[in-house]
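Colleague: Taken from Swiss-Prot, the feature active site, proton acceptor applies to D287, supported by sequence analysis. Annotation comment: Swiss-Prot describes L166, G167, E168, G169, A170, F171, G172, K173, V174, K190 as ATP binding site, evidence class sequence analysis. Feature annotation from Swiss-Prot assigns domain 'Protein kinase' to 160-476. Looking at Swiss-Prot, you'll find the mutagenesis K190 to R noted as follows: Loss of kinase activity and changed localization in the nucleus.
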Amino acid sequence: MRHSKRTYCPDWDERDWDYGTWRSSSSHKRKKRSHSSAREQKRCRYDHSKTTDSYYLESRSINEKAYHSRRYVDEYRNDYMGYEPGHPYGEPGSRYQMHSSKSSGRSGRSSYKSKHRSRHHTSQHHSHGKSHRRKRSRSVEDDEEGHLICQSGDVLSARYEIVDTLGEGAFGKVVECIDHKVGGRRVAVKIVKNVDRYCEAAQSEIQVLEHLNTTDPHSTFRCVQMLEWFEHRGHICIVFELLGLSTYDFIKENSFLPFRMDHIRKMAYQICKSVNFLHSNKLTHTDLKPENILFVKSDYTEAYNPKMKRDERTIVNPDIKVVDFGSATYDDEHHSTLVSTRHYRAPEVILALGWSQPCDVWSIGCILIEYYLGFTVFPTHDSREHLAMMERILGPLPKHMIQKTRKRRYFHHDRLDWDEHSSAGRYVSRRCKPLKEFMLSQDAEHELLFDLIGKMLEYDPAKRITLKEALKHPFFYPLKKHT
């Protein structure tokens, strides 16, 4: 039986449904990071206040420019995505997003749905009493926002002893726990708010994770493993394996210095392999970004970099896992018009031309160049400006895509309606340049990486490289020599 997919409201905090974001440094508090599309669909009833734009800081030396460019991007993320540095498993990275529930004919997903329905059958017929009990219980067990009040030493489900709070957001909180039934292993438990819409989103993510974990029980394809889920005092709790920092948080804590080429190669191959697994299972992730790519372990070595005049961290083991399947969509489900976080959003999504698996490939291309540079090449919150940045980096948009789009306000006479001499136009011209000009070296491996990125950033989704093809790209040949 096909169950309905809830309408996604971009004003819900996108990071709130992502396991990845909670794996950041625990020394800072996180702010709420809202979905970048929130400012584009004001009809949603959950309103977020606007913030002012921040501009690229120019400085005298090349090193200073690179550093300030990265700082600009971080400030941009803070301003326009509600990003807050800080706790592992949480908000910017945090992508336990409030997305729609899935509709699929697959028995694995519908069986969970029916099980959940039967479990709450009685309370559904006594909604008034249920809401009264919930409100009353919050004075004892929940805070005013619906978070479960808990502290170190508390035990969930007579099994998971809380040792630390890793992060907190609109969806709930994530805690690190000791699993006393499995030899004291450490796990991450997401405790969802006792609020209907967040519970529904959690159920949607559980369904996808159950399917993926059953299909790949040993995590060969590097999707995060959900160990189990349970209810605790009205809160859905999802138990995950404990992972390291997100790749974004590692870059951020490393002063926005990029990854080494050999690490980029290994990470890129694992990401492509993981997402290709999703695609082969008729799923599109729809929210790939560095915050949703987590290191299995984020141990690092540190040495002084005389060129950058600061200490530089090098990850010891670049193995990764992909997280946050709250927005993953099956081929036969309803496809929301707007998906993906702004920086990683494909042109067919911006132009409302419809999307499928190729939108994930575009996102991966954006991720790889961010790993290479240390910052995103599309730092914007505006669709018209985003398209202008694309044209500056990748050349003119294809005429057939312009002619098909319903977003006519972005175009005039089948060309992007963009004034290069305006302040915004000058900013884009200064901030962006043709793709190959971002190359830091003309060495063969750099050429191969940019060839792969260029194929991933093909405008036309029908011509964009598939991940099955990408895994055979010459950039990955050195990996195959060692296997």
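The first residue you see is number 1, and the count goes up from there.
Here the Cβ of each residue, glycine as well, is placed from N, Cα and C on the backbone.
Owing to the predicted nature of the structure, the values given are computational and were not obtained by experimental measurement.
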Colleague: Quick one: give me the count of other CB atoms within 10 A of the CB of the residue listed as 'active site, proton acceptor'.
Modeller: 30
Colleague: What whole-number distance in angstrom separates the two most remote CA atoms of the ATP-binding residues L166, G167, E168, G169, A170, F171, G172, K173, V174, K190?
Modeller: 14
Colleague: Would you list, in sequence order, the binding-site residues among A170, G172, V174 whose CA lies within 10 Å of the CA of K190 (mutagenesis position)?
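Modeller: Near K190 (mutagenesis position) by Cα: G172, V174.
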Colleague: By Cβ count within 10 Å, point out the most packed of the binding-site residues listed: L166, A170, V174.
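Modeller: Max Cβ neighbours within 10 Å, all protein chains included: V174.
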Colleague: Given G172 (ATP binding site) and D287 (active site, proton acceptor), what distance in Å do their CA atoms have, once rounded to a whole number?
Modeller: 20
Colleague: Just to be sure I understand the packing, how many Cβ atoms besides its own are within 10 Å of the Cβ of K190 (mutagenesis position)?
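Modeller: Around K190 (mutagenesis position), other Cβ atoms within 10 Å: 30.
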Colleague: Could you round the CA separation between E168 (ATP binding site) and D287 (active site, proton acceptor) to a whole angstrom and send it over?
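Modeller: D287 (active site, proton acceptor) has its Cα 20 Å from the Cα of E168 (ATP binding site).
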